[in-house]
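Notes for the one structure printed next.
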Amino acid sequence: MSDSEEDLGVQLKGLKIARHLKESGEHTDEESNSSPEHDCGLSNQDDLTVMHTQAKEEVFKRREEDGTRTEDALHEGEAGKEGTGFPSSQSVCSPNEADSGIDRADKPILLDPFKSVHDTDPVPGTKSRSNSDSDSDSDDGGWQEMPAVSSFNIYNHRGELELTSKVRNSEQASETSPTVPPGKNCKSVNDSRFDYTKMAAEQQAQRSYRTNKKTDFLFDHKVLKKKINSSQTSVNLTSSPSTTSLNNEKNNDDDDDDSYDEYEDDVEPVNDLNRDSQLNITKNLLSDMEKFAYVGAINILANQMCTNLATLCLCIDIKSHKKLAHRLQFTQKDMAAWKTVVLSRLYDHLGISQEEIVMIEKLSLHKIQLEDLCKCLKTTQSIDNPWENDRDHEEDGIEETTERMSPNEQNGSVQASTPDPEQSATPETPKAKQSPLSSDVPGKVLDPENVKSQDKLNIDVAWTIICDLFLICLQSSTYDSRSRTLLINFAKVLNMTSLEICEFERRVTDSLDMEQSTEDQVWDEQDHMRNRRRSKRRKKMAYVALAMVGGSLVLGLSGGLLAPVIGGGIAAGLSTIGITGATSFLTGVGGTTVVAVSSTAIGANIGARGMSKRMGSVRTFEFRPLHNNRRVNLILTVSGWMVGNEDDVRLPFSTVDPVEGDLYSLYWEPEMLKSIGQTVSIVATEIFTTSLQQILGATVLTALISSIQWPMALSKLGYILDNPWNVSLDRAWSAGKILADTLIARNLGARPITLVGFSIGARVIFSCLIELCKKKALGLIENVYLFGTPAVMKKEQLVMARSVVSGRFVNGYSDKDWFLAYLFRAAAGGFSAVMGISTIENVEGIENINCTEFVDGHLNYRKSMPKLLKRIGIAVLSEEFVEIEEMMNPEEVKRKRKLINDVDAAQKKLSERKKHNSWVPKWLKPKKSKWKVMVEEAVEEGRDMQDLPENDVNNNENENPDEHEGIARQKRRDAALVDHGALMHELQLIKQAMHEDEIKNKACLPGEDKEVESSNDFLGESHYKPPSTPKINPPQSPNNFQLLSAGRTILPEDDDFDPRGKKKVEFSFPDDI
C-alpha cells in the first residue's frame, strides 16, 4: 500500500463514508442491481495509487491558480441519484472506482476525498449539499470547522434551538438524516417538542415562544434568503448544465460571505438591514387610518405625561421656594422639548402634512379617549404585498421554494400567502400544530427580498406600531427613559404587558445589532469619589471644629458645675479600696479645677473624633453585574446591609428574570453594611451599656458611678455623633451623590435605569434623585422602588425626587417596622413622619404599597425582596433565594462565649446580697417588706428543688428511705406560704377535745352507765389516735406556689356515725376554713 493511502485523513474519510453508506444499505443494494454503474471494470492496486496521486497533484495546482474549493465526490454521486436519475459514466464510474479492486455490491465504495468538482461533468438537475461534512472535508491548510455534538437539544437565552441532539445509533440516524433537505439548518431537526434548555425553567422557553410567535411576521430566518437563492440556482442548473460550475462558485462565494468568524476574519461583513430600512418596512405595512390613529394616540399620551408633571409641580407652594420653582420650571421645559422631538420624528417618518399636524395636536382639547383611537390598532389584517414581483416569477418561486423546504419551514415562512381565518380571528393564540421554539424564533428582521414571492402578508397592526415606535425612540442613538415610559404606556393601551415589551426589545436589538455597548462602562467610580472628597474637605473641617467646641462646652460646663460632687465620689471610692487623704484635695478648689479642665479636654476630643468619623467620605463604590446581556434597559439595585463576610450584595435580587433587562448591584462601604447586618448593634449596645452600669453600681465604685450618672446622661455627645446608625445614614447620603454623578456621566450606558433598594440602600437612591434634580439631569431614571426608607418625609424633597422619574415611584412601608419607628426617630428623625413606616400623601404620582404581610420587621426586608419585587410587577424566577453558608470564625465564637460568661458572672455577683457592702449604715438603707422576703425565699427554695435530678431522688428512695426523707426535708421544703399540715393537726385536736366533752356529758345521765363504760372501753385514750399530718408533695407548678392544691380532704371518723341519734353527716375541708 502506498503512502498516500496510509494518510490519516484518507482513512478517516473512508470510515466516515463507509458508515454513511451503510446506513442507507437497502437503497444502495436496489440501485446496485438496476444501475449500470457496476459494469465498469476494476483494475489492480497500482493503478489506484497512480490515479490517486495524480488527482491529488491536480487539485493542489488548481487551488493555487483560482482558489476554488473542492467538494467530496460522494456528495456529487448522491446528488446524481437524488436528481434526475440519468446514468452517466463520468459521474458514476470515477477513476478511483474503476481501479479500486473492490466489489461495490459487497462492500461500500471508498471514493477519492481529493476529487475536485471540476474533474467531472455534473449531471443536469443535481443538487449541491451544504452539510457540515462538505465544509470539514475541504483541506485548505487552516483550522477546520468541527460540528458540535450533544446528546440533547440545547436552547439559548432567546429560546432558539442552538444545538440539536446527535443520534449515534445508525437506525435513528437513518430516520432523521434523509428527512433533512439540502441546505436546511440544524434548528429544524427533532424540534417538535421542548427539550432540555439552558434557561432557568421550561416555562421561560414556552413564554418566549408564545411572545415571539406574535411578532414572527416582522422577522425571518437567517438562512431563508440562502435557501431561495439555492432554489433559483437549481432551476438554472436544469436549464443549462454547462453553467453549473459558475453557479457553484457563486454559491460558494455567498456561503463565504455569510459565514463570519470573529476570530479568523478581520472585518465583519456589512449587513444591509438597519434601523432606517426597518422603519421603511413598517411604514409600508400601515394604512392611512392606522397611521392617524397611531400618531393621535402618541400625542395624547405625551400630553398626559406633561400634565402629570405639571400637577406634581402644583403640589407645593412655589412662591416660598424659589430655587425649587426654578428647578421644576426647567423640568417642565425639558419635558416639552422631548415631546416636540418625538412627535416631529414621527410626523416626518409617516409623512404627515402641516394641516394634519394641527388637527392631531387638537385631539387632546376635544377629550378624545385612547381606547377609541386604538380600536383599529388591535387587529390582524391581510394586506397586499408592496414588494410583490411579477405573477409568473412569483409562481415559479413558490413552487421551487416548496420543493426545497420542509413542511415545518413552509408553515413558518409561506403561511402568509394563504391567510388562515382562525388565525385572523384570534391573532394572539398560536396554533397547536405550529413548529416549536427552534424554528419560530429567527434572528433576522423581515427583508423585502424574502417576501417578493408572496401575494398577501398577515400582519399584527399593534406589534407593527410598537416596533415602529421603538425604532423611532432609538433614532438618536440614545434611549430616553421618558421614551420607554411612553412605549410601555402605549403597549398597555394595546393590551400588551411590560414583559412582552422586554422580550420584543431584546429580539429587535439582537436582530439589528443594536445592543447597548458595554466596553465603555466604568465599574469603579474612583474619579467621582475623589471629586466629592475634595469638595467636602472644607465642610468637614468646619463641622469637626464646631463639634470640638461643642463637646468641650458640654462636658466642661457639666464637669465644672458638678466638680465637687464628682470629686467627693472619687474620694469615697478611693477610700473604699484603702487610699485615704484625697478627700480634702478633690473636694477643694484644686480638685474642682482638675475635674473641669479634664472634662473640657475629654469633651473636645470626643466631639472632634466623632464628627470626623461621621463626616467621612465614601471609600468603596463599585458595580457588580448579575445579568450583563447588553440590553437597552438597566436595573440597578442597592442593598441595605450584608450578612457576614461571605455575603453578596446581589443575592437578594438574584431571582430576577433576565428578560427584565441587565441587572447591576451597587457595592459600597462593605464594612459599614456588615456592621449593620450582623445584629441590631445600636439598640443592643445601648441596653448592654445600661446593664453594665447597673452591674458596676454594685461594685466598689458605687458612689463614683452614681454621682457621675447625671453628667454622663448630659454628655452622650460621642454616641450622638458617631454611632453606627448615624454614620451609615450620612455615608448613604454621600454615596447617593456619587451615584448621581455616575448616571450623569453615562458610565452605565445611555439607557433607561430602574432603581431598586431597601433600608439604607433606599436612602442612597433617594439622595441620588434629589441630586439629579439639583443638577437638572432628566431622562435617566425610568422607575424607582424604595422599601423601608430611613428618611424623613419632606414635601420639597419628595417633589424633587418624583420630578426626575418618568415612570413609577413606589414607596414600600411596613406598619410593624419598630426599628425605624424607634431607632431612626431617636437618632435623627425626631417626631417627624418616616417614609419606611407610613404612606406618602399629598404628592402626585407616588404609589404606596403596604408590605406588612411580607415584612414583620426591618430586618426581614432582605429575605422578602423576591416576594416584594413580584408584588410590584417585576418578574422573578423564584420567591426565595439560597443564602451563602458562612464558615464560623473560631476566634469570634470564643470571644462571644467569653463575653456571655462575663455578663453572667457579673449578674450573678449583682444578685448576691451582701449585708455590709458599703459605708452606709444598715439602719439608713431601705428595708423590704416581710412578704417580699418570704416570696424571695420560697422562690429560692423552689429553684433548689428543681436543681435536684429526679433520677437521683428515685435511687435514694430505693436504697434508703430514711435518708431520702431527711434529704427531702432539707432540699425540698414546701413552697407554700402557710403550713396546711399544722393547721390540720390543730383541727383534729380540737375535734378530739369536743368529743371528750360530749362523752362526759353522756356519762352523767342515769341508765346509760354500761353503755358509756363499754364505749369508753372501746374508745379509750390509749386506742385513740388523731389523724397524722399528711405528706405534702413537692411543688410541681412552674411558679412554685400551690395554694389551690394544698392540704387534703378531711373525712368523718367512725364514731361520728350514731345510728340512734341519726346525726347528720358533715364533711369539712381545709380550704373552707
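Backbone N, Cα and C atoms are what each Cβ position is placed from, and that goes for glycine too.
None of the noted substitutions appears here; every position holds its original residue.
Over in Swiss-Prot, the protein carries these features:
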{"type": "MUTAGEN", "residues": "Ser759 to Ala", "note": "Increases sensitivity to sertraline"}
{"type": "MUTAGEN", "residues": "Asp817 to Ala", "note": "Increases sensitivity to sertraline"}
{"type": "MUTAGEN", "residues": "His858 to Ala", "note": "Increases sensitivity to sertraline"}
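In sequence order, Gly788, Gly836, Ile837, Val855, Gly857, His858 are the residues of the chain that are 6 or more apart from Asp817 (mutagenesis position) and have a CB within less than 8 Å of its CB. For the mutagenesis positions Ser759, His858, the largest tally of other C-beta atoms within 10 A is found at Ser759.
Ser759 (mutagenesis position) falls outside any helix or strand according to DSSP and counts as coil. Taken residue by residue with DSSP, Asp817 (mutagenesis position) is part of neither helix nor strand, so it is coil. Look at His858 (mutagenesis position): DSSP puts it in a helix.
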